[in-house]
Amino acid sequence: MKFVDEVSIHVKAGDGGNGLMSFRREKFIEKGGPNGGDGGDGGSIYLEADVNLNTLVDYRYTRRFDAQRGENGGSKDCTGAKGDDLILPVPVGTTVIDANTQEIIGDLTEPGQRLMVAQGGWHGLGNTRFKSSTNRAPRQTTPGKPGEARDLKLELKVLADVGLLGLPNAGKSTFIRAVSAAKPKVADYPFTTLVPNLGVVSVGRYKSFVVADIPGLIEGAAEGAGLGIRFLKHLARTRILLHLVDMAPLDESDPADAAEVIVRELGRFSPALTERERWLVLNKMDQILDPAEREARKQAVIERLGWEGPVYVISALERDGTEALSQDIMRYLDERTLRLEEDPQYAEELAELDRRIEDEARARLQALDDARALRRSGLKNAGAVDDDDFDDEEDDGDGPEIFYVP
């Protein structure tokens, strides 16, 4: 199944049925009077969050959806049948945006939640409606109203409690394998992870949280380089971010430099996202045998970042330190939930932060889309470099194929 997290579709609700002009005509009833019925309402279009879906790939191939038109009115005061509503299933976590105004129509965050995106047309009136004491044989009717038509943009953001940040090969997928039953692909080359992966982490007998891994970020990601920038939006709804740093990289690069790249690119993508609760997780420390060297590398990263938050030293491969980290995450999430219920000011501050993150992420991605459109139309700036992989339509046949649908 191909992972598609953005699509554009056109929806058209059903038109209302026309009212009928008709008169009662029976033997021995010379002037039976009007009996034209009303038309039926047009069908509306709804989006429904379906917990069994995790991609918008179905809407990549079919992009126009029309609801059924209401039937016209009939004689003998018969009302036309209402057009059937059209229900379009989408994954939980889908944001619906009006493509013309960029207005957010709604957010589908709960299984079974429905959102009307196109209102069916109102029915027309038959001539019976216009009968009066002075007009006993009206010849007036009204047509049905046209159904609402809209161009929509659907954006999927996975719903997770914890988001993982890091360069390619920082050990994010290995971490998910260590703490959950998820089995994302793991290898010793960059960009092994091509789509977001989710894992459910069980803590104790009855508690759990969801962790999301996205493709790694690289230098220049905020300008569209690599794969990770497109998927950073999936971290917008997380409650806490884990910044994983490879402390023993194969190319012997400085871990402090790698950590600094992530913080810088995160800030360029969304300054508000840097205000989200974030913990520093130093991975692969088991590969550094000298305790003094281990401590020196740890302090170098902390000092370079000016870090004052929580720091964890783990080995995802050996599962060393992962259990304690998972328990602390669960404890933080429980305390956060309790505080949200008891402190309205804290809840409002988090809601405002969420809004800022959503707005900044959408603005950044829209800017990248606009720049890509300019390049494709031959107006590429002299200094611009089209180094992202999302307009690559060739299938190399190796691994999953990724589609970005503008």
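Cβ from N, Cα, C; glycine included.
In Swiss-Prot this protein carries:
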BINDING   166-173, 191-195, 213-216, 283-286, 315-317  GTP binding site
BINDING   S173, T193  Mg(2+) binding site
DOMAIN    1-159  domain 'Obg'
DOMAIN    160-334  domain 'OBG-type G'
MUTAGEN   G166 to V  No increase in persister cells upon overexpression
DSSP state at K284 (GTP binding site), helix/strand/coil: coil
Other C-beta atoms that fall within 10 angstroms of the C-beta of K172 (GTP binding site): 31
Cβ-Cβ distance under 8 Å to K284 (GTP binding site), same chain, at least six residues away: G171, D246, M247, A248, S315, A316, L317
Integer Å distance between the CA atoms belonging to P215 (GTP binding site) and S173 (Mg(2+) binding site): 9
Other CB atoms, at most 10 A from the CB of S315 (GTP binding site): 21
Count of other CB atoms lying within 10 Å of the CB belonging to G166 (mutagenesis position): 25
Three-state secondary structure, which DSSP defines for S315 (GTP binding site): strand
